[in-house]
Amino acid sequence: MFGSDLYIALILGVLLSLIFAEKTGIVPAGLVVPGYLGLVFNQPVFILLVLLVSLLTYVIVKYGLSKFMILYGRRKFAAMLITGIVLKIAFDFLYPIVPFEIAEFRGIGIIVPGLIANTIQKQGLTITFGSTLLLSGATFAIMFVYYLI
């Protein structure tokens with residue numbers, strides 16, 4: 001489900017995210033994240049890995065890096081993105097020794113874990129994960145119906 005499907009899912013995810021944010025005031029981990037995760041929503045191991053790396057990114061920046069650096073605003077956002085990228089690269093190095101489901105993690109947008117982690121620090125874990133999974137599921141469902149037609 002890539003190529004033009006990726007573009008359709010991203011546009012759909014952005015539109016759903018905008019509508020959701022306008023109606024509820026809750027931002028689902030960046031506008032592009034539900035589109036990316038909607039593409040792989042039928043692979044629970046993959047979704048769990050993305051959420052795990054996002055949580056790990058948040059914990060490393062909040063309780064690790066922020067003890068040694070002054071992080072706020074753009075600096076904190078950059079630290080979240082860079083930490084997420086470094087963790088994803090670490091997963092890429094583990095590729096030969098991990099199961100196939102984890103190897104598929106290599107295909108996800110490299111900034112997705114950082115975007116989710118940044119939203120966790122703003123809105124909290126439950127709200128971020130809940131809204132992101134809700135909109136990713138909605139994106140997946142709409143794409144599924146699109147394929148049936």
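The backbone N, Cα and C atoms fix where each Cβ goes, and this holds for glycine too.
For all the noted positions, this structure keeps the original residue and models no substitution.
In Swiss-Prot this protein carries:
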VARIANT   THR57 to Ile  In strain: IFO 16449
Set of same-chain residues at least 6 away whose C-beta sits under 8 angstroms from THR57 (variant position): MET80, THR83, GLY84, LEU87, PRO113, GLY114, ILE116, ALA117
DSSP three-state assignment for THR57 (variant position): helix
